[in-house]
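Colleague: The structure follows.
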Amino acid sequence: MGCFSCFDSSDDEKLNPVDESNHGQKKQSQPTVSNNISGLPSGGEKLSSKTNGGSKRELLLPRDGLGQIAAHTFAFRELAAATMNFHPDTFLGEGGFGRVYKGRLDSTGQVVAVKQLDRNGLQGNREFLVEVLMLSLLHHPNLVNLIGYCADGDQRLLVYEFMPLGSLEDHLHDLPPDKEALDWNMRMKIAAGAAKGLEFLHDKANPPVIYRDFKSSNILLDEGFHPKLSDFGLAKLGPTGDKSHVSTRVMGTYGYCAPEYAMTGQLTVKSDVYSFGVVFLELITGRKAIDSEMPHGEQNLVAWARPLFNDRRKFIKLADPRLKGRFPTRALYQALAVASMCIQEQAATRPLIADVVTALSYLANQAYDPSKDDSRRNRDERGARLITRNDDGGGSGSKFDLEGSEKEDSPRETARILNRDINRERAVAEAKMWGESLREKRRQSEQGTSESNSTG
């Protein structure tokens, strides 16, 4: 699915004031980036940006080198040679605003991915500039590494580290019949890693960066299925000061866009959280965000899944059949709770991505062992039966009571249970650290006493 511009929203890129702000102050040491880029920076300590009205504003970059564009500048002939003149055999696929090729740099022998932007694209140049700047300033293990770029004449190319396992979309929706589907543990690991990349953009960059095109095809996989976010051409700087959103022309991918952004053009970090929820649902269900080949009523993933969230007896139906039942039922419920909270229609009710990272890190650490499947499945089924009895007025309502008093509260109740488990895990970890610290202090004290006695 490609990018689209929907509705006839204003092209204004200014920040609109509103009454409240959900974003705290960022530390001065955080990476600083500039918006509305008109050209690549020359390496100075300031980046200038121009608003539609023509007025300039300057964003100071840290003096620790973040302001320097570290990416290497390539000549077009170097990249043509690396890709055998963009031979069809080196073609990897379509990326945002261009085609991606596999290449090998003659100078270093490094295998790379080369994205050649569409020279006829109306926005290709802006997206090129944004991506070069973003990936040059922002570095994180879950963001793809930009090696360099080419801006010879009208040529616009980006050179990335090569991600050998392709995209998450490949493994979820384009998997050959002879290939094994991602297992439950790997899906949770990928979700947690992708969320960490998004958290870095939202909470560590200053001002925050809104990704704006979070989707399964933009999550690339390295060796070991380590996920990295790619394609930053649509990224926008988030609101600053007392602003709570950015007003911009609606861009993104159908099926992933948050409803408030699609309708009003008002963009916040919670817009990314919605998109993350859609991708997380793809991981859980194995379904596409939009699939025209599915029966009527099941073509839109979110619209299909939402009613199922209100009936715990149907939770199992949300699991990807290719998992073949090899997943912990309780973890499935918890994962669905996270997804449900992320795709809430009201942006204010969605969690912050930092909270999502906490929840998914917990789930990713609860490794599922297929060899223990039978006993665990029996325990989960007993818990499910307790829930059923509770519906009829009996039973104890155990920790598998995911819904509480009303069905519509089930995602919230599950989130509460998940938070309780996370808090318990934190408490145990803190207790261990405290115990280790206390033992170390005692050891040092005893050692000091022993040395004192020996000298006496």
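Cβ coordinates come from backbone N, Cα and C, glycine included.
Every residue here is the original one, so none of the noted swaps is modelled.
Summarising the annotation, Swiss-Prot assigns active site, proton acceptor to D213 and lists sequence analysis as the type of evidence. Per Swiss-Prot, the feature ATP binding site maps to L92, G93, E94, G95, G96, F97, G98, R99, V100, K115. Per Swiss-Prot, the feature domain 'Protein kinase' maps to 86-363. Where Swiss-Prot documents G2 to A as a mutagenesis experiment, the accompanying text is: Slightly affects plasma membrane location. Abolishes plasma membrane location; when associated with A-3 and A-6. The note that Swiss-Prot attaches to the published mutagenesis C3 to A is: Affects plasma membrane location. Abolishes plasma membrane location; when associated with A-2 and A-6. For the published mutagenesis F4 to A, Swiss-Prot gives the following note: Affects plasma membrane location. A mutagenesis experiment is reported in Swiss-Prot for this position, C6 to A, and the note states: Affects plasma membrane location. Abolishes plasma membrane location; when associated with A-2 and A-3. One entry in Swiss-Prot concerns the mutagenesis experiment G98 to E. Its note says: In pbs1-5; strongly impairs RPS5-mediated plant resistance to P.syringae. For the mutagenesis of K115 to N, Swiss-Prot gives this note: Abolishes kinase activity and RPS5-mediated plant resistance to P.syringae. The structure shown keeps the original residue. S244 to F appears in Swiss-Prot as a mutagenesis experiment; the accompanying note says: In pbs1-6; strongly impairs RPS5-mediated plant resistance to P.syringae. A mutagenesis experiment is reported in Swiss-Prot for this position, G252 to R, and the note states: In pbs1-2; strongly impairs RPS5-mediated plant resistance to P.syringae.
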Colleague: Across all the protein chains here, work out how many other Cβ atoms are within 10 Å of the Cβ of E94 (ATP binding site).
Modeller: 13
Colleague: Taking only the recorded positions L92, E94, V100, D213, which one has a CA atom nearest to the CA atom of K115 (mutagenesis position)?
Modeller: V100
Colleague: With every protein chain in view, what's the tally of Cβ atoms within 10 Å of the Cβ of D213 (active site, proton acceptor), excluding that atom itself?
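Modeller: Total other Cβ atoms inside 10 Å, all chains included: 23.
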Colleague: Between V100 (ATP binding site) and the residue listed as 'active site, proton acceptor', how many Å separate their Cα atoms?
Modeller: 18
Colleague: What kind of secondary structure is D213 (active site, proton acceptor) part of, going by DSSP in three states?
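Modeller: Going by the DSSP assignment, D213 (active site, proton acceptor) belongs to neither helix nor strand, so it counts as coil.
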Colleague: Measuring Cα to Cα, how many angstrom lie between the residue listed as 'active site, proton acceptor' and E94 (ATP binding site)?
Modeller: 15
Colleague: Do you know offhand how many angstrom separate L92 (ATP binding site) and G98 (mutagenesis position) by C-alpha?
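Modeller: Answer for this pair: 11 Å between alpha carbons.
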Colleague: Go through L92, V100, the listed binding-site residues, and name the one with the sparsest Cβ surroundings, counting other Cβ atoms within 10 Å.
Modeller: L92
Colleague: For E94 (ATP binding site), just give me the three-state DSSP call.
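Modeller: In three-state terms, E94 (ATP binding site) counts as strand.
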Colleague: Within 10 angstroms of the C-beta of G98 (mutagenesis position), what count of other C-beta atoms is obtained when all protein chains are considered?
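Modeller: Around G98 (mutagenesis position), other Cβ atoms within 10 Å: 22.
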Colleague: Where does K115 (mutagenesis position) sit by DSSP, helix, strand or coil?
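Modeller: For K115 (mutagenesis position) - judged by DSSP and reduced to three states - the answer is strand.
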